Amino acid sequence: MKTVVFAYHDMGCLGIEALLAAGYEISAIFTHTDNPGEKAFYGSVARLAAERGIPVYAPDNVNHPLWVERIAQLSPDVIFSFYYRHLIYDEILQLAPAGAFNLHGSLLPKYRGRAPLNWVLVNGETETGVTLHRMVKRADAGAIVAQLRIAIAPDDIAITLHHKLCHAARQLLEQTLPAIKHGNILEIAQRENEATCFGRRTPDDSFLEWHKPASVLHNMVRAVADPWPGAFSYVGNQKFTVWSSRVHPHASKAQPGSVISVAPLLIACGDGALEIVTGQAGDGITMQGSQLAQTLGLVQGSRLNSQPACTARRRTRVLILGVNGFIGNHLTERLLREDHYEVYGLDIGSDAISRFLNHPHFHFVEGDISIHSEWIEYHVKKCDVVLPLVAIATPIEYTRNPLRVFELDFEENLRIIRYCVKYRKRIIFPSTSEVYGMCSDKYFDEDHSNLIVGPVNKPRWIYSVSKQLLDRVIWAYGEKEGLQFTLFRPFNWMGPRLDNLNAARIGSSRAITQLILNLVEGSPIKLIDGGKQKRCFTDIRDGIEALYRIIENAGNRCDGEIINIGNPENEASIEELGEMLLASFEKHPLRHHFPPFAGFRVVESSSYYGKGYQDVEHRKPSIRNAHRCLDWEPKIDMQETIDETLDFFLRTVDLTDKPS
């Protein structure tokens, strides 16, 4: 049986050996080049392949059409993946008639994603295992073919658990590979309601937060002990690594992070105390705890900190252009809720952010981005993170003012992007679900879906292509000049302060605000082309939480990523949105102040939006990148969002002239 193998690490080596022992013919092996910044304690797949006389490759992008074609020419019967670090696209998986199978180091559906070995230790699990599962488009989600459980002992650390997993993997493959070869396997679908997903870990994720319980910190030490980079802390600005530890149920009133004693080296935690058994100061040598205390100059009562003292006091500076807009003002509120952000904002108005103007960590200037270029360049240079949220994003303007849309949405934003490149600043750029255009995929996927728009004589697409071209420019700057970026694509976010009723009066608003205006004024709700177009509506609170996590960027997992932020469960047509809104309106305590409902009216899109408009029938996001990078999923039901949005706008209406 011919196979193509994707493999890396010790698991890759043992997987290859198991395939050969089971009589598989390996046509080619795809692996990775070693990362010079990573301690290579594991076997080399490339070396093993060379010794076995098997062609081996390490392309940067195995999913490139050229590599897909080369793999197709190998005509594999089956494909195997053993700890290959990149997602293998469906175009490759479909090449093998018998399917594709992946070896994963956890008891799926638990601990999907990256670094399950480390995560189970971080989380204090007592059991894990290995799973062989069928590969599908979604990572680690295919049916389970075989699974083997192993116990995690209290004294297990990352390397001992790694050895246990390797031993279990050998057993599992020896038992299962012959069955796959003969087409005699039983597959069990994963239970999605039990699934958990974790992202990649970096060395910076392993800092010791002393306010946490000692048991939690001890688990962190176990999870990243040598040969992993190690858990760490600071004495002032001096970094040190903790290689091994013990939990002490020490009842102390000392502040977390305080040194209780130096021999043994005991540190007060949020609950109990942690004994540092062995550690290392800076890039020095490993030593036992009391010697480490002496080297670091620690005495009883000394304080440790989770980050260097010189950086602990500095807040992250976030520049929000368009801070008074729907996303900008809600994001400002979320950032100021924390104590480690300083927000700088620019906009042409301040009505939505007036509640922040006296906040000590909020700095606002009223101005236009097309005029205040010097202020913007200075603040891009000054700040750490830049969010250029200024854009014309209302559909009627795409046909009414296409050149103004291009000038503001593309030209002005391109200038800001170039400032970020010039000063090497991180940019979080608001792409849009509009870039997918008339894509026919069931779920719009950031990495696979085609971006399809209409002909040039349909100016409705100028917003979509302006945003798409900026996405491509940012991506190119990231590839060629090292720009640190994340692109996020909101899918129909809605909530309080989405546009305003005055904007709706001239047609320059999003759907729900326009519908609320119709109810307030007693005018018919207009259903464009029947209102059958479906959208996935996302509560602003869910959207902002995802955006906040992008800004936090735990483990740098968001760098270079495109992330859809939407709620695929909240799919409804515009007609259904109108009906839900009407039902909420009729039950509202202020209902008697407003005119009778004037009904629904079907109108043609050309009469409403003007010549050159095209609509999209459906727009449903894949949110796998949001799961993977942010550990995020939307939680708020569409009805709750409708109720709160309606209530907000009704309470902004001057009721003095309304009937009672």
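Keep in mind that glycine also has a Cβ here, set from the backbone N, Cα and C atoms.
Copied over from Swiss-Prot, here are the features:
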MUTAGEN   H104 to A  25-fold lower formyltransferase activity
MUTAGEN   H104 to K  Less than 1% residual formyltransferase activity
ACT_SITE  H104  active site, proton donor
BINDING   A393, Y398, 432-433, R460, N492, 526-535, Y613  UDP-alpha-D-glucuronate binding site
MUTAGEN   S433 to A  40-fold lower specific activity
MUTAGEN   E434 to A  100-fold lower specific activity
MUTAGEN   E434 to Q  No activity
ACT_SITE  E434  active site, proton acceptor
MUTAGEN   R619 to E or Y  No activity
MUTAGEN   R619 to M  400-fold lower activity
ACT_SITE  R619  active site, proton donor
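Looking only at Cα atoms, H104 (mutagenesis position) sits nearest to R535 among the binding-site residues A393, K526, D529, R535. Taking the Cα atom of each, E434 (mutagenesis position) and K532 (UDP-alpha-D-glucuronate binding site) are about 18 angstrom apart. Looking at R619 (mutagenesis position) and K532 (UDP-alpha-D-glucuronate binding site), their Cα atoms lie 12 Å from each other. Annotated pair S433 (mutagenesis position) and K526 (UDP-alpha-D-glucuronate binding site), C-alpha to C-alpha distance, rounded: 23 Å. Comparing the recorded positions E434, D529 on other C-beta atoms within 10 angstroms of each C-beta gives the minimum for D529. Shown are the binding-site residues K532, R535; of these, the residue with the fewest other Cβ atoms within 10 Å is K532.
Secondary structure from DSSP puts H104 (mutagenesis position) in a beta strand. Annotation note: K532 (UDP-alpha-D-glucuronate binding site) sits in a coil segment as assigned by DSSP. The Cβ of R619 (mutagenesis position) has 20 neighbouring Cβ atoms from other residues within 10 Å, across all protein chains displayed. Listed in sequence order, the residues of the same chain lying 6 or more apart from A393 (UDP-alpha-D-glucuronate binding site) and placing their CB within less than 8 Å of its CB are D409, T432, Y463, R510.
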